Amino acid sequence: MIGPISQINISGGLSEKETSSLISNEELKNIITQLETDISDGSWFHKNYSRMDVEVMPALVIQANNKYPEMNLNLVTSPLDLSIEIKNVIENGVRSSRFIINMGEGGIHFSVIDYKHINGKTSLILFEPANFNSMGPAMLAIRTKTAIERYQLPDCHFSMVEMDIQRSSSECGIFSLALAKKLYIERDSLLKIHEDNIKGILSDGENPLPHDKLDPYLPVTFYKHTQGKKRLNEYLNTNPQGVGTVVNKKNETIVNRFDNNKSIVDGKELSVSVHKKRIAEYKTLLKV
């Protein structure tokens with residue numbers, strides 16, 4: 001069985017054996033089989049996987065840190081705990097880190113924060129995979145902002161940005177995990193957004209940066225799992241150089257990739273990519 005999230009210690013590195021022991025191998029196999037069936041029969045869009053992701057996320061974060069030891073990915077189960085976690089990374093001299101943050105108080109929503117320490121200044125940017133018009137993202141953003149302001153971290157600059165790439169109801173956790181990895185892999189491309197955050201150019205600190213203002217800052221690889229074709233086209237209209245960019249080992253462009261993962265749901269073209277990503281992530285936890 002999967003242990004309660006509050007009982008799983010995700011700080012520090014665990015071995016592959018310890019990671020796998022957080023969840024029954026047999027149960028995990030059954031979950032993966034059901035996820036694959038949901039994609040095959042087309043029921044994936046109308047199912048809610050959020051509670052399952054909340055339970056599995058600690059193991060996924062450990063696995064991510066095992067794969068990328070310098071990513072410094074942290075799972076924060078409530079905004080109330082965020083400031084002390086940030087204080088710890090600053091005091092430990094960590095220059096760059098990521099935080100997957102959960103709503104807490106029984107909530108299911110996730111976002112991801114990218115942290116960078118530049119010339120004695122702290123830059124924190126919350127990346128929301130959906131948009132702030134929905135209750136979950138809005139509440140998590142407010143709680144996060146309040147927690148950071150209450151602690152009064154020295155020379156700390158905080159902004160919230162919306163990616164608006166999520167259309168289904170329960171994929172915020174997998175989106176946040178995928179974005180956390182991209183924030184690490186593409187870290188050299190993100191220097192400008194952090195510099196603009198510190199300068200106060202990125203946002204006024206009160207209102208989130210809308211997706212059309214965010215798009216020029218991010219490489220096309222951040223949009224691999226974009227669920228809506230219209231949203232993907234919006235990004236490519238702003239970043240035409242991304243149209244021909246190869247985004248994976250299959251030599252696919254972002255448009256090729258969308259077409260190869262698209263499904264028609266309620267008359268709309270939607271990508272099933274992030275649901276396949278969940279399966280791939282869950283499979284990394286299986287014992288050989």
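Glycine is no exception: its Cβ is also placed from the backbone N, Cα and C atoms.
According to Swiss-Prot, the active site annotation covers H109 (among others). Reduced to three states, the DSSP call for H109 (active site) is coil. Around H109 (active site), taking its Cβ as the centre, 25 other Cβ atoms fall within 10 Å, counting all chains.
The active site feature in Swiss-Prot is assigned to E128 (among others); the stated evidence is similarity to another entry. In sequence order, S111, P137, L140, A141, M160, V161, E162, M163, P208 constitute the residues six or more apart from E128 (active site) in its chain with CB-CB distances below 8 Å. According to DSSP, E128 (active site) is assigned to a strand segment.
The feature active site is assigned by Swiss-Prot to C172 (among others), with a curator's inference given as support. Reduced to three states, the DSSP call for C172 (mutagenesis position) is helix.
DSSP classifies R257 (1D-myo-inositol hexakisphosphate binding site) as helix under the three-state reduction. Taking the Cβ of R257 (1D-myo-inositol hexakisphosphate binding site) as reference, residues of its chain lying under 8 Å away and at least six apart in sequence are, in sequence order, K224, V247, N248, K250, S273. Residues or ranges marked as 1D-myo-inositol hexakisphosphate binding site in Swiss-Prot (evidence: similarity to another entry): K182, L183, Y184, I185, K224, H225, R257.
While the structure shown retains the original residue, Swiss-Prot records the mutagenesis experiment C172 to A with this note: Abolished serine/threonine-protein acetyltransferase activity. The Cβ of C172 (mutagenesis position) lies under 8 Å from the Cβ of S50, I108, H109, F110, S111, P129, A130, G136, P137, Q166, each of these being in the same chain and 6 or more residues away along the sequence.
Reduced to three states, the DSSP call for K224 (1D-myo-inositol hexakisphosphate binding site) is coil.
In sequence order, T221, F222 are the residues of the chain that are 6 or more apart from K182 (1D-myo-inositol hexakisphosphate binding site) and have a CB within less than 8 Å of its CB.
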